[in-house]
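Right, one structure below, let's go through it.
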Amino acid sequence: MRFVFDEVFNSDTDSPEFEETCSTTSSTSSQCPTPEPSPAIKLPSFTKVGTKKLVNESVVILDPALENALRDLNLQSKLIPINEPIVAASSIIVPHSTNMPLPRASHSSLLDNAKNSNATAPLLEAIEESFQRKMQNLVLANQKEIQSIRENKRRVEEQRKRKEEEERKRKEAEEKAKREQELLRQKKDEEERKRKEAEAKLAQQKQEEERKKIEEQNEKERQLKKEHEAKLLQQKDKLGKAVTNFDKISKMFWHYKDKIAQIKQDIVLPIKKADVNVRNLLSRHKRKINPKFGQLTNSNQQLFKIQNELTQLINDTKGDSLAYHWILNFIAKAVVHQAETEVRVKPESALPLGKLTLYLLVQFPELQELFMARLVKKCPFVIGFTCEIDTEKGRQNMGWKRNNENKWEDNTSYDERMGGILSLFAIITRLQLPQEFITTTSHPFPIALSWHILARICNTPLNLITNTHFVILGSWWDAAAVQFLQAYGNQASKLLILIGEELTSRMAEKKYVGAARLRILLEAWQNNNMESFPEMSP
């Protein structure tokens, strides 16, 4: 540590005990390169000091820390000893910068005076006092620096702790969020598991209920079937002895032909002039109903679904009588069309179509007359009607169609269409009523109608019998022979032998393909290999 004399000596310039007694500057002997004047040294007035008796000052006890600091500074080594000669110099150079080393100055005259005048004690006291003040300032500055360092360390430590606390809280928040997310995921998984279990349980219960319902329905059908067979047995003698009245059949045929004309006059044409809202409603329903028949499968579940949808669509039109009959007529046409297109190539499809048709016939009684009229128009064999086809009118009455070239369709196409329609009719006659209608409604197309068809064809004049008659008999056999035997027993067996053996023998010379197939079916039955359409699945 270095001290600048101007700081030491000039610190108390205002003290009355000091005055300027000498000047150490010399313009001739100064070797200082700076043009600035050298500072003056203010010393106590020797005249006053010399005459004034020094007062013994009390000993100052320093703080141990300060005393150690002073000892470390070794100030004694930095002061000029009293008895050491001082190299003469023309002037004392005191640098303005406190960072520059203090050059040695020559004060031989001053020291000599100090020695001689015994005035060194006050000077030393002044120096010591000034030095103590400087040291106190240094101590205070050091204390402030230490305090500042401690404060900085405290702030740094607080900041570190704050960051650590924030990091800890952040990690805790993240962990908490993760735990909450995990709990939420587990909760969702548990809810999903419970939902699936509930759905599976509900589906199982529903299947069990449906199974029980089907079993109960089958049991009731078996009981009703027995009762129905008992009633049929009472009628079989009358039916066996009945004589075919072709005049009555002809009147029935023309009745349904007239019904077709009436439908056109009273239902179809008026709808074209009806309110636009009604026409729009029917148009929408028509587009919805058309594909329903093609969606039928061998599944009862699918059948029930389509039944409900069609029932709802029909009920929507009940508010308007004209619209209601129009939609029923449209459904009758659609069913017959499905029979002559789909059933002709896939006869077993007649079973779901027949079940749907029977349900609609019972649910909407107004449909029965409309449906029968459409059947007779397309296939008069359903009532046992036959006429000559060597005329234009005769072919039209028997349901022949013209192709795109305005020519009559070929025999194969005609036979297939008739077989498809009669398969549907035979299925309807041998089906039991839906469970909900058994006790309240009679069968609209009972199995007795199948007896009528067979008996009337057997009684038809041989000159009117064609291959088509044998084709439709074969279609009927596939669809209803098993149930016919169950219904009429021994009388049914006699009638089957009549059409399968005697009628085919009478027409043997014609070599009809349909007759040959009918004999094959007869032989299969006689060999206990009679087959029927497979029952529908649940």
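Backbone N, Cα and C define each Cβ position, glycine as well.
At each noted position, the model has the original residue.
Keep in mind that this is a model prediction, so the values were computed, not measured.
Other Cβ atoms within 10 Å of the Cβ of Leu351 (mutagenesis position) number 23 in total over all chains. Experimental mutagenesis is annotated in Swiss-Prot for Leu351 to Ala, with the remark: Partial loss of activity.
Leu353 (mutagenesis position): 22 other CB atoms within 10 A of its CB, across all protein chains. In Swiss-Prot, a mutagenesis experiment is listed as Leu353 to Ala, annotated with the note Partial loss of activity.
One mutagenesis experiment catalogued in Swiss-Prot, Leu356 to Ala, is accompanied by this note: Temperature-sensitive. Around Leu356 (mutagenesis position), the same-chain residues at least 6 positions away in sequence with a Cβ under 8 Å from its Cβ are Phe293, Leu296, Leu303, Ile306, Gln307, Leu310, Val335.
In Swiss-Prot, a published mutagenesis experiment is listed as Leu358 to Ala, annotated Partial loss of activity. Neighbour count (other Cβ atoms within 10 Å of the Cβ, all protein chains): 21 for Leu358 (mutagenesis position).
Calculated from their C-alpha atoms, the gap between Leu358 (mutagenesis position) and Leu351 (mutagenesis position) amounts to 10 Å.
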